Amino acid sequence: MEIQNTKPTQTLYTDISTKQTQSSSETQKSQNYQQIAAHIPLNVGKNPVLTTTLNDDQLLKLSEQVQHDSEIIARLTDKKMKDLSEMSHTLTPENTLDISSLSSNAVSLIISVAVLLSALRTAETKLGSQLSLIAFDATKSAAENIVRQGLAALSSSITGAVTQVGITGIGAKKTHSGISDQKGALRKNLATAQSLEKELAGSKLGLNKQIDTNITSPQTNSSTKFLGKNKLAPDNISLSTEHKTSLSSPDISLQDKIDTQRRTYELNTLSAQQKQNIGRATMETSAVAGNISTSGGRYASALEEEEQLISQASSKQAEEASQVSKEASQATNQLIQKLLNIIDSINQSKNSAASQIAGNIRA
């Protein structure tokens, strides 16, 4: 029996040693993935629930580490695929693999590589599932941040509106009070002062008429016939009782009352104007107070928006890392299939060789 071989035996052993070294490197990467997965506790069941309490920094760091390791595994997988592709070219029907020089250790090495890749595929699948849960948790956190952002904006708007309306109402009430006081001063103090002024003017006019009448009237009293040229002297004119009462109660007291009412009117007017100014100033500051009360809500909304962006970034990185892990798992699966094909080819070659040997012995 002649079994063709395109590579020398020494070269085949060299390739097996190289693949063993690469398998050790892949074993180390698989251990790294298992260490990463150990930091993400999960409750495995029909509906797995993420129980991790990683903060944003830890999540970003974990995602970056997973992405870095996934890139390394992807490069190693591509290299392994190329090596196996080159090896598969030697397993065509025209160029059958020669197993006559292979020892049991070489076959065991190929089987160990297949087992190692199977474990790596399992770890990558588990890591991809865990990263998917992390991405879901980050997306859920982003949705909660959106809800809290809306509530903060709504509460700040309500607070600002209530504050502005309340302060405006206080200012309007103060202005209305000032206007009412000014109207009261006009109705009471100014009207009283004007009435007293009319009374004073009437009193003076009546007194002047009475004096003029007494001075110009002829004297018929017999006691004045003998006065001669002094009969019209002021000292000889007798005043009536009304005139004496007017003179005994001078108009100074009435003028004082008028002055008092005038001063009271002016004071009340100034007080009313002050209230109006305070009311207008209060209403003008209501907008500022409303903006200040609303700014707190806007600040809280901005914080929630920042948390939302962080959660979205974390979710995106976790999804990308999960996708890379799934792709690496698929590549590993393809590599395992090729190794299994190699093992199957070896078994077929061994069986064929055994059959030919048995036939030769019988012959």
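Any Cβ shown, glycine's included, is placed from N, Cα and C.
Sequence unchanged from the original; the noted substitutions are absent.
One entry in Swiss-Prot concerns the natural variant T11 to I. Its note says: In plasmid pMYSH6000 and plasmid pCP301.
With a 10 A radius on its CB, I346 (mutagenesis position) counts 18 other CB atoms from all the protein chains. According to Swiss-Prot, the mutagenesis experiment I346 to S carries the annotation: Significant loss in invasion ability.
For the mutagenesis experiment N347 to L, the note given by Swiss-Prot reads: Significant loss in invasion ability. Classification of N347 (mutagenesis position) by DSSP places it within a helix. The 10 Å shell around the Cβ of N347 (mutagenesis position) contains 12 further Cβ atoms across the protein chains shown.
One entry in Swiss-Prot concerns the mutagenesis experiment R362 to W. Its note says: Retains 3% of invasion activity. DSSP classifies R362 (mutagenesis position) as helix under the three-state reduction.
Around R362 (mutagenesis position), no same-chain residue six or more apart in sequence has its CB under 8 Å from its CB. Quoted from Swiss-Prot, the note attached to the mutagenesis of R362 to E states: Retains 32% of invasion activity.
Among the mutagenesis experiments that Swiss-Prot reports, R362 to M is described with the note: Retains 66% of invasion activity.
Experimental mutagenesis at this site is recorded by Swiss-Prot as R362 to K, annotated: Increases invasion activity.
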